[in-house]
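These notes concern the structure reproduced below.
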Amino acid sequence: MLTIGVLGLQGAVREHIHAIEACGAAGLVVKRPEQLNEVDGLILPGGESTTMRRLIDTYQFMEPLREFAAQGKPMFGTCAGLIILAKEIAGSDNPHLGLLNVVVERNSFGRQVDSFEADLTIKGLDEPFTGVFIRAPHILEAGENVEVLSEHNGRIVAAKQGQFLGCSFHPELTEDHRVTQLFVEMVEEYKQKALV
């Protein structure tokens with residue numbers, strides 16, 4: 001059985017675990033770097049990106065996360081997790097993991113009061129998906145080899161590059177688990193290749 005981890009430092013961790021399990025995989029809350037060895041893929045959940053970065057540093061996750069990526073294991077960043085995954089952050093010369101070849105802008109849809117839901121057309125899904133946006137970032141620029149999966153009002157809100165998936169919204173806050181399912185399928189594909 002596939003095991004997918006959720007970085008459990010902050011954010012909607014339980015909801016992600018519920019979504020993973022609803023897709024037929026096992027979910028594990030990752031609170032220590034050595035637990036990364038137990039999972040086939042990892043979700044970096046929403047929350048607050050600067051707080052998350054501080055916790056990543058405090059619990060010495062930065063290098064283990066980079067090693068995890070270097071092994072080819074899939075990673076999915078949602079909301080603040082997208083910022084952690086991104087190669088570049090607008091207005092900052094200090095990216096976090098720098099893995100997904102995109103430029104992101106923080107809080108680009110406004111402050112908390114500007115939380116909203118929107119029906120999104122997402123590549124790979126037949127029907128629209130309701131995206132829940134909370135102080136969401138968006139992707140200003142998608143670099144080479146990045147596939148844009150969804151846009152909202154001309155702004156990129158989901159993208160994929162190889163083993164990395166990122167989105168501006170919170171897919172775990174709805175009972176529609178199709179976006180999580182896309183990630184589960186990426187992890188399945190990785191695991192099958194790893195077994196060959």
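Every residue gets a Cβ built from N, Cα and C, even glycine.
The shown structure was predicted, so the numbers you read here are calculated from the model rather than taken from an experiment.
Per Swiss-Prot, these features apply:
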MUTAGEN   Q10 to N  10-fold reduction in glutaminase activity
MUTAGEN   Q10 to E  Almost no activity
MUTAGEN   Q10 to A  3-fold reduction in glutaminase activity
MUTAGEN   E15 to A  Almost no effect on glutaminase activity
BINDING   G47, E48, S49, R106, I134, R135  L-glutamine binding site
MUTAGEN   E48 to A  No activity, disturbing interaction with PdxS
ACT_SITE  C79  active site, nucleophile
MUTAGEN   R106 to A  No activity, disturbing interaction with PdxS
MUTAGEN   R135 to A  No activity, disturbing interaction with PdxS
MUTAGEN   H170 to N  No activity
ACT_SITE  H170  active site, charge relay system
ACT_SITE  E172  active site, charge relay system
- prompt: Whole-number Å distance between the CA of R106 (mutagenesis position) and the CA of E172 (active site, charge relay system)?
  reply: 20
Field: Set of same-chain residues at least 6 away whose C-beta sits under 8 angstroms from G47 (L-glutamine binding site)
entry: L9, Q10, G11, A12, C79, A80, G81
Field: Any further residue of that chain within 8 Å (Cβ to the Cβ centroid of G47, E48, S49, R106, I134, R135) of the recorded L-glutamine site
entry: G46, C79, A80, I83, N107, A136, P137
Task: Please report the DSSP secondary structure of S49 (L-glutamine binding site), reduced to three states.
output: helix
Statement: Taking every pair from G47, E48, S49, R106, I134, R135, which the record gives as binding L-glutamine, the longest CA to CA distance in angstrom is 13
Three-state secondary structure, I134 (L-glutamine binding site) (per DSSP): coil
Message: Quick check for the class: what is the C-alpha distance, in angstrom and rounded, between E172 (active site, charge relay system) and E48 (mutagenesis position)?
response: 16
Message: With DSSP assignments reduced to helix, strand and coil, which class does E15 (mutagenesis position) get?
response: helix
- request: Starting from the Cβ of R135 (mutagenesis position), draw a 10 Å sphere and report how many other Cβ atoms land inside it.
  value: 19
